[in-house]
Amino acid sequence: MSAPDSITVTVADHNGVAVLSIGGEIDLITAAALEEAIGEVVADNPTALVIDLSAVEFLGSVGLKILAATSEKIGQSVKFGVVARGSVTRRPIHLMGLDKTFRLFSTLHDALTGVRGGRIDR
C-alpha cells in the first residue's frame, strides 16, 4: 500500500481479526492514507478490527476524528479496538473521551483477546 513517507500502514490477519499497524505521524498530510487503509479493510467485512497505534509518533486531531468515524461507521457489526500506549496516543484519546466510544488496549495481545471476547488479565 502506497503511503506518504511519514506514515507506515501494515495490514495483517490474526486468526480472523484484521489488524492495522500504524507507524509514524497521523496528521493532515497522512490522514488520507490512513482512511484509505481502513476503508479497504472494512470493505472486506472483518468480524473484528484492531488499529495498533504503538508505533505512532504523533496523533493529530484528524487522527482522533478518523478513529471516532471508524467506530461510528462499523457500529456494532464489527468488534473494534485500538492499541494505544504512552502520552502520544493514549492521552489524547482519553482527553477527548474516545475511550468511551471504542475499546482501548495497552498491547496488541490484549486487543486481540478483547475483541475476541476473551478475558484480559490485569
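Backbone N, Cα and C define each Cβ position, glycine as well.
So, quick note: what you're seeing has the original residues, none of the substitutions.
Among the features that Swiss-Prot reports, domain 'STAS' is placed at 7-115. In Swiss-Prot, a published mutagenesis experiment is listed as Ser61 to Ala, annotated Still interacts with RsbW. Here the residue is the original one, while Swiss-Prot reports the published mutagenesis Ser61 to Glu with the comment No longer interacts with RsbW.
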Are there residues of the same chain, six or more positions away from Ser61 (mutagenesis position), whose CB falls under 8 angstroms from its CB, and which are they?
none
What are the helix, strand and coil residue counts for the domain 'STAS' (7-115) according to DSSP?
44 helix, 38 strand, 27 coil
